[in-house]
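Below is one structure, written out as structure tokens; comments come after it.
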Amino acid sequence: MNRNPRMSKFQPNPRSRSRFQDETDLRSLRSFKTDFSNYLASDTNFLNVAEIMTSYAYGESNNAHEKEIQCDLLTENGGIEIDPTRLSYRERIRWHLQQFCYKTSSHGIPMLGQAPNSLYRAAWVFLLLICAIQFINQAVAVIQKYQKMDKITDIQLKFDTAPFPAITLCNLNPYKDSVIRSHDSISKILGVFKSVMKKAGDSSSEALEEEEETEYDMNGITIQAKRKKRGAGEKGTFEPANSACECDEEDGSNECEERSTEKPSGDNDMCICAFDRQTNDAWPCHRKEQWTNTTCQTCDEHYLCSKKAKKGTKRSELKKEPCICESKGLFCIKHEHAAMVLNLWEYFGDSEDFSEISTEEREALGFGNMTDEVAIVTKAKENIIFAMSALSEEQRILMSQAKHNLIHKCSFNGKPCDIDQDFELVADPTFGNCFVFNHDREIFKSSVRAGPQYGLRVMLFVNASDYLPTSEAVGIRLTIHDKDDFPFPDTFGYSAPTGYISSFGMRMKKMSRLPAPYGDCVEDGATSNYIYKGYAYSTEGCYRTCFQELIIDRCGCSDPRFPSIGGVQPCQVFNKNHRECLEKHTHQIGEIHGSFKCRCQQPCNQTIYTTSYSEAIWPSQALNISLGQCEKEAEECNEEYKENAAMLEVFYEALNFEVLSESEAYGIVKMMADFGGHLGLWSGVSVMTCCEFVCLAFELIYMAIAHHINQQRIRRRENAANEY
């Protein structure tokens, strides 16, 4: 309703003042405008006043123009209002739009309704269009920026107690050699492995350094040159080797006669010989206890060493090389103390009969015509994993090293560990029995202070004398991971050697990623088909799950290196079709990742441990105490532990950790703020103005519906009247 404030005080137009019939009428009209109640109670001629108001035009009247329906209401305060319900439908719509133009809080629209002429109105229409176009451009840019779903990474350094991670410890030798050979499949595999290694060694010996003179003619001149051929490995001629021997101590020479093809029955008939792979000669030989690991000043190209340097040797040529010397010190051979010693009875012949292996079984093992020792060992390790998968988990656990045989001493935060309670067994296909420290997810462990003394310190005994011939190194495999994660020692582990104290300094990082639509991370929990049941989701586990599903689908068997799905049997070690199918798809795994057939995202919440490594020789000669379960003299125990034991330290370098969290760079709040800012800048529109437009739309819709219903009622009445 439009109410003209100027009508509150009724002032007739001076030019029409004289047009009143008499002063009585004028006084009556003023009295009517002054006191409506008194006027109704008076004897004023109401019809005369109404006639005067409708007969004369006044400048202040809004209803002076002619209309089809003209009904003005007189209010108590003297105003005159139009009742829109008495207007026609089109006039009512027009009236509402006009009123909206006058009342809206938008800056440009009222100027259209109040424009005095068409030119003025056209200018404002042009300005409104320019502003509307500019606003649309800015609004599109704001929406596009929001749809990018950009994110920012916040890095915080928190000085708080960090939870101690889970530590998984494994022996680099998965199974005990003395136990595993009783298994027929393993015996066959080791037999084929030794024969293949022997052939590879023979071919390498033939390809060792040799010089030959060649003559060739260049421009008519005969030139003699020496050409040096180098084999695959540049190793010395002599190396220590275990052999069965017959020793005659009566002659006082302490030398023994080797029986290289026989397996010794014990330490009484075992000796160490200087073995030459080129000539297969083993000489000299002495009892095992007469050889001592030490350091030599010089070693030649054949690995023959001397404790004392020869006269005239320059200081720059002096080197402290690890070597093994017989008791008199007259004969020394270069030898890494932690390296395995060759067994001649295995090198020259097999202690078991492997004639039962068929040609198909040999082909299934995949050695083929391999001559590279490293590749042969890798293939042999894979074959052992396949063969062991045919056994039950309980059988595999019994064939690997027990908890107390591996873990001798342990302390955490400077206090002794409970080895039985603090370490949990986890069977791994590659490393056999592994033991997890801090496995209980309900117990919170943390370091009191930073440094090695307040972390995990553990002494481990690997028993190198019971290693498989496929175990290339002696030591421990260590993995640092979160309690909820599977350790994956074959992928994320670190190797620590025996005879050293290995220190692993840690720093923790916590990652918090945004899920969809800002990212594609996997939220808490594992996926439904995740093969590592009971563990949190990880990218490595996802890829292994995808690969296992692919192998089962295409080969009909599962890869024994990973957990199976749905009880599918693992691929058999001597099944040629299984092995060829598995090898084929293993080489295609890179293409699978590249073509996104295996789509594995990062977890939304992840704990990462970065590690720094250092080592020192252990135990020291001053450590003259009986270590672990050694009952010998202190010096002998030290030597034994140098070859068979390792000391590990895992600790926090500082009691703080980083928190990396992702957050939305441009959220809905910022988008609405920018949107409203541009809307106010270019159109002068606020949220309240938008509400005004919404109310106008509802009013127009309501009037349209009411008009439609009213028209239907009129038609029904007309039809009913026509029927009568």
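A Cβ is built for glycine as well, from the same backbone N, Cα and C atoms used for every other residue.
Nope, none of those substitutions made it into this model, it's the original residues.
S105 (mutagenesis position) carries neither a helix nor a strand DSSP state and counts as coil. Proximity of S105 (mutagenesis position) to non-local residues of its own chain (separation of 6 or more, Cβ distance below 8 Å) is seen for G684, S686, M688, T689, E692, given in sequence order. Swiss-Prot gives this note for the published mutagenesis S105 to F: In e1515; loss of mechanosensory transduction between touch cells. Abnormal repetitive turning behavior during male mating.
A673 (mutagenesis position) falls within a helical segment according to DSSP. What Swiss-Prot notes for the published mutagenesis of A673 to D is this: Increased channel current.
Sequence-distant neighbours of A673 (mutagenesis position) (same chain, 6+ residues apart, CB-CB distance under 8 A): none. Record note (Swiss-Prot) on the mutagenesis of A673 to C: Slight increase in channel current.
Mutagenesis annotation in Swiss-Prot: A673 to V, described as Causes degeneration of the PLM mechanosensory neuron and increases channel current; the structure shown retains the original residue.
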